[in-house]
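Q: For reference, Swiss-Prot lists these features for the protein:
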- Glu170: active site, proton acceptor (ACT_SITE)
- Asp218: active site, proton acceptor (ACT_SITE)
- Arg85, Glu91, Gln151, Arg155, Leu306: alpha-D-mannopyranose binding site (BINDING)
- Asp131, Glu171, His297: Zn(2+) binding site (BINDING)
- Cys113 to Ala: Does not affect catalytic activity but decreased conformational stability in vitro; when associated with A-136 (MUTAGEN)
- Cys136 to Ala: Does not affect catalytic activity but decreased conformational stability in vitro; when associated with A-113 (MUTAGEN)
Amino acid sequence: MAIGSVVFAAAGLLLLLLPPSHQQATAGNIGSQWRDDEVHFNRTLDSILVPRVVGSRGHQQVREYLVQSLNGLGFQTEVDEFKQRVPVFGELTFANVVGTINPQAQNFLALACHYDSKYFPNDPGFVGATDSAVPCAILLNTAKTLGAYLQKEFRNRSDVGLMLIFFDGEEAFKEWTDADSVYGSKHLAAKLASKRSGSQAQLAPRNIDRIEVLVLLDLIGARNPKFSSFYENTDGLHSSLVQIEKSLRTAGQLEGNNNMFLSRVSGGLVDDDHRPFLDENVPVLHLVATPFPDVWHTPRDNAANLHWPSIRNFNRVFRNFVYQYLKRHTSPVNLRFYRT
């Protein structure tokens with residue numbers, strides 16, 4: 001990913017998911033209802049935290065693990081495989097992994113991250129713990145800890161489904177450019193934009209237009225991360241994360257006293273897997289730590305330098321956010337910059 005310099009003005013908040021005052025007081029009950037499963041999280045992270053450059057054996061193993069995990073969690077799983085020429089290696093096979101609950105739903109909440117690790121010719125052992133093994137583990141662990149809700153009350157809803165997207169080929173093989181980056185998300189966005197579903201497919205919206213918001217996780221796992229709002233149209237969703245964190249902290253459900261989610265709009269953007277979706281007018285909630293962790297793209301981005309209290313805190317806030325979004329969803333949410 002890369003930091004850009006696009007500046008925009010915030011026109012106000014879309015307070016879609018802010019907990020009402022009585023619910024703020026009982027946030028601890030929500031936090032207790034959906035308990036941590038650290039055994040699952042640690043096992044998941046261990047399975048992903050290996051060198052996984054596109055085309056490597058480790059990459060293939062992690063891909064298979066993601067498919068197996070999604071199937072085991074009750075998702076309908078699809079592998080979006082394609083070949084493309086890249087710098088250094090020539091032609092490689094990429095594979096996005098997508099899991100869906102309620103695939104026939106009108107709209108979707110999409111949670112995403114990338115699973116490939118960066119290629120360093122002088123560091124074949126680079127594992128990219130924050131970039132993005134931990135985000136992968138967070139998505140699977142969120143599905144696991146919310147499993148009782150997702151597999152019973154939520155299943156077969158027609159208004160909203162849940163997508164977990166594990167992008168391949170986010171990392172540049174040489175230097176970050178529009179061409180040498182986000183290979184998987186470009187392919188998947190184009191595929192979703194070209195297809196429609198339903199018995200009257202010609203009249204149906206494009207599949208990409210059924211995504212209400214793409215929530216993209218990246219660079220998570222270091223000590224005391226900070227998350228700002230990047231896009232005006234999803235600032236209300238970011239504000240809900242701020243409020244959930246505050247409520248859980250008040251209820252004694254979080255560790256330490258460092259706030260992760262900041263009530264501020266960033267003056268710059270971070271280029272990442274969301275770019276092709278943003279180009280297709282998909283609302284994006286970009287949860288990337290800024291400033292970047294000091295271990296970013298160094299050999300120190302490994303398990304030894306992860307900060308477990310920060311990871312647990314993020315997991316708890318994010319789990320509640322996902323649950324509240326799905327639980328309170330009653331009608332389509334259109335946050336697009338222009339209407340479709």
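Backbone N, Cα and C define each Cβ position, glycine as well.
The noted changes are left out; the structure has the residues it started with.
Values in this document were obtained by computation on a predicted structure and should not be read as measured data.
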Q: Within a 10 Å radius around the Cβ, which one of these binding-site residues has the most neighbouring Cβ atoms: Arg85, His297?
A: His297
Q: Among the recorded positions Cys113, Asp131, Arg155, which residue has the fewest other Cβ atoms within 10 Å of its own Cβ?
A: Arg155
Q: So for Asp218 (active site, proton acceptor), how many other CB atoms are inside 10 Å of its CB?
A: 23
Q: How would DSSP class Asp131 (Zn(2+) binding site) in three states?
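A: SS state of Asp131 (Zn(2+) binding site) = helix.
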Q: Restricting to the same chain and to sequence separations of six or more, state which residues have a Cβ under 8 Å from that of Glu91 (alpha-D-mannopyranose binding site).
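A: Looking at Cβ-Cβ distances below 8 Å from Glu91 (alpha-D-mannopyranose binding site), excluding near sequence neighbours, one finds Lys83, Gln84, Arg85.
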Q: Which chain neighbours of the Zn(2+) site, leaving out Asp131, Glu171, His297, have a Cβ atom within 8 Å of the mean position of the site's Cβ atoms?
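A: The surrounding set, listed in chain order, is Met1, Ser117, Lys118, Phe126, Gly128, Trp296, Asp301.
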Q: If you count other CB atoms within 10 A of each CB, which of Cys136, Leu306 wins among these recorded positions?
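A: Of the recorded positions Cys136, Leu306, the highest Cβ count within 10 Å belongs to Cys136.
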